[in-house]
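Peer 1: For reference, Swiss-Prot lists these features for the protein:
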- G237 to A: In strain: PS178D4 (VARIANT)
- T477 to A: In strain: PS178D4 (VARIANT)
- Q586 to K: In strain: PS178D4 (VARIANT)
Amino acid sequence: MTNPTILYPSYHNVLAHPIRLDSFFDPFVETFKDLKGAWEEFGKTGYMDPLKQHLQIAWDTSQNGTVDYLALTKASISLIGLIPGADAVVPFINMFVDFIFPKLFGRGSQQNAQAQFFELIIEKVKELVDEDFRNFTLNNLLNYLDGMQTALSHFQNDVQIAICQGEQPGLMLDQTPTACTPTTDHLISVRESFKDARTTIETALPHFKNPMLSTNDNTPDFNSDTVLLTLPMYTTGATLNLILHQGYIQFAERWKSVNYDESFINQTKVDLQRRIQDYSTTVSTTFEKFKPTLNPSNKESVNKYNRYVRSMTLQSLDIAATWPTLDNVNYPSNVDIQLDQTRLVFSDVAGPWEGNDNITSNIIDVLTPINTGIGFQESSDLRKFTYPRIELQSMQFHGQYVNSKSVEHCYSDGLKLNYKNKTITAGVSNIDESNQNNKHNYGPVINSPITDINVNSQNSQYLDLNSVMVNGGQKVTGCSPLSSNGNSNNAALPNQKINVIYSVQSNDKPEKHADTYRKWGYMSSHIPYDLVPENVIGDIDPDTKQPSLLLKGFPAEKGYGDSIAYVSEPLNGANAVKLTSYQVLQMEVTNQTTQKYRIRIRYATGGDTAASIWFHIIGPSGNDLTNEGHNFSSVSSRNKMFVQGNNGKYVLNILTDSIELPSGQQTILIQNTNSQDLFLDRIEFISLPSTSTPTSTNFVEPESLEKIINQVNQLFSSSSQTELAHTVSDYKIDQVVLKVNALSDDVFGVEKKALRKLVNQAKQLSKARNVLVGGNFEKGHEWALSREATMVANHELFKGDHLLLPPPTLYPSYAYQKIDESKLKSNTRYTVSGFIAQSEHLEVVVSRYGKEVHDMLDIPYEEALPISSDESPNCCKPAACQCSSCDGSQSDSHFFSYSIDVGSLQSDVNLGIEFGLRIAKPNGFAKISNLEIKEDRPLTEKEIKKVQRKEQKWKKAFNQEQAEVATTLQPTLDQINALYQNEDWNGSVHPASDYQHLSAVVVPTLPKQRHWFMEGREGEHVVLTQQFQQALDRAFQQIEEQNLIHNGNLANGLTDWTVTGDAQLTIFDEDPVLELAHWDASISQTIEIMDFEGRHRIQTACTWKRQRNSYRSTWRKRLETMTFNTTSFTTQEQTFYFEGDTVDVHVQSENNTFLIDSVELIEIIEE
């Protein structure tokens, strides 16, 4: 394969559905989605087997590192209200118990399997705070854990038995028992097992505070040495008890028609509320009690503080923030609860240099520009940082290299953060451009999500180096140290993404020749992976295609206002907004579907006094939807459920019990009209089930029938009704069928049947002429849709389902289809059209020779008119436009139409027509259907000449691009060809090909690695680079097989090697290399030659790649050595002869640091 043009044409004939690029969080999202579905089914039927299977899958994926099991458990709490109350037959506790006590999945490292989940907590905390806790043990808790699991299992079993879903005898082949109604005796058994489980948990819970104490100690309390471990375990036990209470209440109320002890249930509800309050207070006070003192100007203090807060937040506070939603009284059991958490957690400071944390730290707030100094706020206190309401898209780090006075300086000195609506550039200053030894540049663009950032550094008399790495070791700038003095240890945080990176400088230096203020370190702030700045309601259930029943809570921190202050509230999962008297908070909310909502607010007041609030909603058309004041009594004056926060008692109150919000942008205004400060936690939107009945039209007048008959006939070009009229659109056909359906069955039954048959024929003809496949997004369509795009049913402006492109918050939002060249005719004009019910920031692109159509459509929200028998459509009640807008004559028309001309056919590259619709801004969305691309007419001579000029221009650019790609690929192609015999990529590699030849091959990054329109999908050049990578993978496999040394390239760490002294893997230029730290460090391996034939001589070649000092290799009964003493990576080869079947390989440092990239021992059988 010697010519890149052999490869090149293949990428033009790509599928219409380019592969979607994976996100770092996709495995978690998919696992949680499957669990959610399994829980929904289990909650409705009580049938356990499918749920157990998905729990097993979740556990397995956590064991291989694909997902974080603790994060999955934490996220599962949100499922507690998922099953509608009328359908639920089992409570959520029956699922949650198996999360906490994964007895199905084997045993932990302790003898008691019930401790397995808590061992996971210990391991995760160790990772988060980089401590060992070597003396900590769970031994004193084992009996308590066993008792809790036993009692909860009894409760589980009694619930299952009550609904006829208990264990069944054998020989019942393929039978799934049907859930039944419990008897009174069964419900009494469930109540008693609930009491037993509650008592067992509450007896054990105090001992979670300090498991190191004897079980006879009746007053255990948290200890500063172990609180990082014990508070998360206490939180887990408390969560079990709260969910047990919630589940029992839910179960008892579900079957209240059988037996219902109202006084006991009411008392249990009170107990649940009190426990939420008590447990929350315990978590809050404990967190504050042991929180380290922060000195923002000292790196060691900053790191100690950050480790404590992030561990407590991720393992305890985040969970405690969900506890109020377990209150059956205030949170409905028939909605999915989704609460945004805007709290920030911070990484350790990485850099400016590593090896000593007791240095000054100048934290630079890159979000706060100023006109002095380096241009941003310096000496910042991270405790004052808040969620900035922006979403990080990508980042770049700047690095510079300077050789000054025999000292090599190479490090990062700036960064660029790219957000959806702005770019922040910081640093990159004080560069001496006149110094020819000064080199500087930005590193590669790193796209979000980004999970971690680290710095590795080396400081000596002649070297001042650091390298910056992200996402587990990907180098992004700087120089890799030859011998590391230290490296930061920031790990990826479970289900968290980086949103801001703050720069850090230090006036201290590790060595007198090192730079200070120019060298930057970094500290990252992390937020939940699914948090976005936008507030979106009106989600669609993809199964029912109807609005989902959701409770969405948006922190007030996501709003804005003049001079608003933010105050810390760790228990809320967000900072609270402090509104002084008559201050106003504003928040934008995007509603995707018109429906009714209950709107609530969670707040506290100064001194827990009464609250006075003015609540105002401005709808999409600028009209007031509600504009009124509310007075709420103080917490003490009524029996209100509250949780104590740092600034008062947080309570819920209803702002409006039921209000219909139209689809589109809503502006929410909340004003404090009291003299006392108001602390806003969040605003909640609860979607309400629809109670309205669709109005139907019923035509009984002969005049109506005559009008509709005429409209049906006008769909066709002739009385034969075999061809559509040229001007008839697909949407017009749908409008006519709505009128036909409105004819009375009783009066016009025969005529209606005949007319419907004709309209069906018209629809089929419309589909046949449409070169798009699935213009109505019906089954079998060939659209490439973004992952959140969904079909919606029952919209009055559409016949059948339509496509909703949601706001592109977490993921892009688009619909795309490519028309194959074989479907097109030469020298022909095509019409592109469709109907939009509503859109904001909808981008429409039609491309053949280069984006012939590129438009932005904003179609206002308008309601449907009643179906009429005349020719007017049912769009729309006048709002911003009149009904005439539907005919395409108005600038904001619901119906769009464009033309695109096709010249000569380009079948060799399958040029085709590309048609895409996407949402351009995060708060946009669109409702679309009836999309068409149909043949219009042949081109005129003048039009043919015009399109020929376009073709020539396109062809020239195409050929130039092909030549540039071929030039870019040729060096890599030559390298890969050299690896293989006869340049056959499917054949055998040359005997001389080794790891070094492989590592020298760099697959180039081509310009179209990503799709030009569909963000997040592969582009056409990926096909080329994949073929290169596959050839390299095949070569690697063959080289690996011929190497007698096991794991000679260190791809599997130190597996198969015997290690002595300080030998460890490190990253050098993004590759793993072995570092022998001192002369007492070595690795060795013994190899036995298979099928060795006596004294037959075998020639072996040994290839090493290393840096600095010396190497010695030992062969059994005979010593052979290879010596290395260079300051750069060097490869050496040597041939040895021996007659035995056993070889000992020994790699030894003879001085200081010795770096090894790979070791090879290859048989060469002499003829």
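We number each residue from 1, going along the chain as drawn.
Heads up, the Cβ atoms here are built off N, Cα and C, so glycines get one too.
Don't look for the substitutions in this one, it keeps the originals.
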Peer 1: Around G237 (variant position), which residues of its chain at least 6 apart sit with Cβ under 8 Å of its Cβ?
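Peer 2: Residues satisfying the criterion: M148, I201, A204, L205, F208.
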Peer 1: So which of the variant positions is most packed in, judged by how many other Cβ atoms lie within 10 Å of its Cβ, out of T477, Q586?
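Peer 2: For the variant positions T477, Q586, the Cβ with the most other Cβ atoms within 10 Å is T477.
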Peer 1: Taking just the CA atoms, what is the gap between T477 (variant position) and Q586 (variant position) in Å?
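Peer 2: Here the two Cα atoms lie 41 Å apart.
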Peer 1: Helix, strand or coil at G237 (variant position), per DSSP?
Peer 2: helix
